[in-house]
Amino acid sequence: MKRSSSVSVEDEKSARRKLDVVPKLHFVGCSHLTDYHLMEKLGEGTFGEVYKSQRRKDGKVYALKRILMHTEKEGFPITAIREIKILKSIKHENIIPLSDMTVVRADKKHRRRGSIYMVTPYMDHDLSGLLENPSVKFTEPQIKCYMKQLFAGTKYLHDQLILHRDLKAANLLIDNHGILKIADFGLARVITEESYANKNPGLPPPNRREYTGCVVTRWYRSPELLLGERRYTTAIDMWSVGCIMAEMYKGRPILQGSSDLDQLDKIFRLCGSPTQATMPNWEKLPGCEGVRSFPSHPRTLETAFFTFGKEMTSLCGAILTLNPDERLSASMALEHEYFTTPPYPANPSELQSYSASHEYDKRRKREQRDANSHAFEQTANGKRQFRFMTRGPSDPWYGIRRPNYNSQPQYQRGSYNREGGNMDRSRNVNYQPKRQQNFKPLTSDLPQKNSEFSETNAMNQTSNHSHADGQRYYRPEQDRSQRLRNPSDYGRQGRQSSQSQQPAWNVSSRYQNNSKVQTTSRASENADTNKTQHNIKYIDSYVPEYSIARQSANQKTNEQHPSSTSLHQQSTSDLKSPSFHENSNVDDTPK
């Protein structure tokens, strides 16, 4: 008995030793954001922002997707919960995996909100960025390689009863090894009809449940979704795949609608108008009211894609059909003759490597290019100049009453008065329609090149050219860049910084505000000759053509009256002439 008891004690001790030898299990949780070094922004969307980052531990590059919480009161977004749950439940070589979760704890002391990041492997490109890269030209074996991987990933999702609901070129990631992966499962959803899928593998189950109708980017949205169908199947993903396939051949999206109705119109022009034969019960859908007035269109898809080959046209046409029940599934597409006829799909390892191309970078460059093209215009000699802004409904100044040219400055009492000034000098806003740049002085001895221009100025001469000092000055219709010269050309009075940016038509107000310069009244007969000559020289500095035309008139007058007194009287009358004479016979051609 004692022996047996001793044996049992020894066995118990040995068992305890074995338990101590067993290694402890390490349960790995979420990492912290400080474990990664954020490098640059790769993209952004409604549900998140993606950053390129490097893990400090081993130097590997990852993509961190920050989950946006627009309203924290509603809690964690349900779309993010679905995305995390789906990515943790699936595993395929053509689907982006979820490597880790990173959190940033909220800190009330420093008023810092908490953030959650999804960590996925970094991919060098997305399909949209490659298509917009002018140095990248896809070959047909390369397109077949990408399409075969896309069909394989889509087939795996549908076999797992998962709807992606946002397949597009920007959500297809490609690395420099030629591997394509489906990403962005923010709108993905699991289908509940498991029994039907088990009995009919490869076929879309007839969904009995209503889902959200506003899914999939518009350019890749199927016609049944656009018509308001909410009991859709996996066929909506196949329509998106067909649009992506055609986009890879075309180099751009094939259906770029600006609205839902415009998108339907473009679909019907390519795939034909819906009928009971091509799309049964389409008239019962809630969105058919706006489509009834559309004209009837025949199907032109086979003609539009004929140059890409018979096999490509056959496969793409079988996918882009109006009837979702007749639409080709992913498993059927993999067995299509498109992949078994030459040229055969390329091996991913044999594909060419490219520099990083992402849709977000291309979009930023495109927006910057559009902004620059809006601000500048191309001139006749090929140079770019600043575009003169005209007033229109899109201008925030549109509808404001036109101020007087001789009114007070905009800035009064320390505030800005947009109605009180001549123009907003910080913006190139013109209060009058842009006219021809013809330079004509207000004299009775010089002819007019454009009668219409002269009549317009004659009608507005009282309001536009009459000043408080009684003198009349010509206001050239020029661009602001031509009107504002070097302040040193204005003379001693024009060197002041506060006066250097004033337009030419404000000459009299400038002299009126300067106490050192006394203006001459129209009624005064004994005008100062030196002051008048200075005014003529001042206006000539703005309008060289005015000086040339005035000298031409003075030369002809000098031939008739060679005395200097007549010449001075003629130049003085140039400034005081009250109106235009359009039927003058004097030639104003520069000599």
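Here the Cβ of each residue, glycine as well, is placed from N, Cα and C on the backbone.
Every residue here is the original one, so none of the noted swaps is modelled.
According to Swiss-Prot, the domain 'Protein kinase' annotation covers 36-339.
Note on V50 (ATP binding site): other Cβ atoms within 10 Å of its Cβ, all shown chains, come to 22. Taken from Swiss-Prot, the feature ATP binding site applies to L42, G43, E44, G45, T46, F47, G48, E49, V50, K65, supported by sequence analysis.
Counting every protein chain shown, the number of other Cβ atoms lying within 10 Å of the Cβ of K65 (mutagenesis position) is 27. In the three-state DSSP scheme, K65 (mutagenesis position) is classed as strand. Here the residue is the original one, but Swiss-Prot notes a mutagenesis experiment at this spot, K65 to A: Abolishes activity.
Within 10 Å of the C-beta atom of E83 (mutagenesis position) sit 22 other C-beta atoms, taking all shown protein chains into account. E83 (mutagenesis position) falls within a helix when secondary structure is assigned with DSSP. Annotation of the mutagenesis experiment E83 to A in Swiss-Prot: Defective kinase activity.
D166 (active site, proton acceptor) falls outside any helix or strand according to DSSP and counts as coil. D166 (active site, proton acceptor) is surrounded by 22 other CB atoms, counting those within 10 A of its CB over all protein chains shown. Annotated active site, proton acceptor per Swiss-Prot: D166, in sequence order, evidence recorded as sequence analysis.
DSSP assigns D184 (mutagenesis position) to coil in the three-state reduction, outside any helix or strand. Swiss-Prot lists D184 to N among its mutagenesis entries, and the accompanying note reads: Abolishes activity.
Cβ neighbours of T212 (mutagenesis position) (same chain, under 8 Å, six or more residues apart in sequence): R230. Under its mutagenesis entries, Swiss-Prot includes T212 to A with the note: Abolishes activity.
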Please name which of the recorded positions listed here, K65, E83, D166, D184, is nearest in space to E44 (ATP binding site), Cα against Cα.
K65
Cα distance (Å, whole number) from D166 (active site, proton acceptor) to G48 (ATP binding site):
14
Counting every protein chain shown, other Cβ atoms within 10 Å of the Cβ of D184 (mutagenesis position) number 23
On a C-alpha basis, identify the one among K65, E83, D166, D184 that is nearest to L42 (ATP binding site); the candidates are the recorded positions.
K65
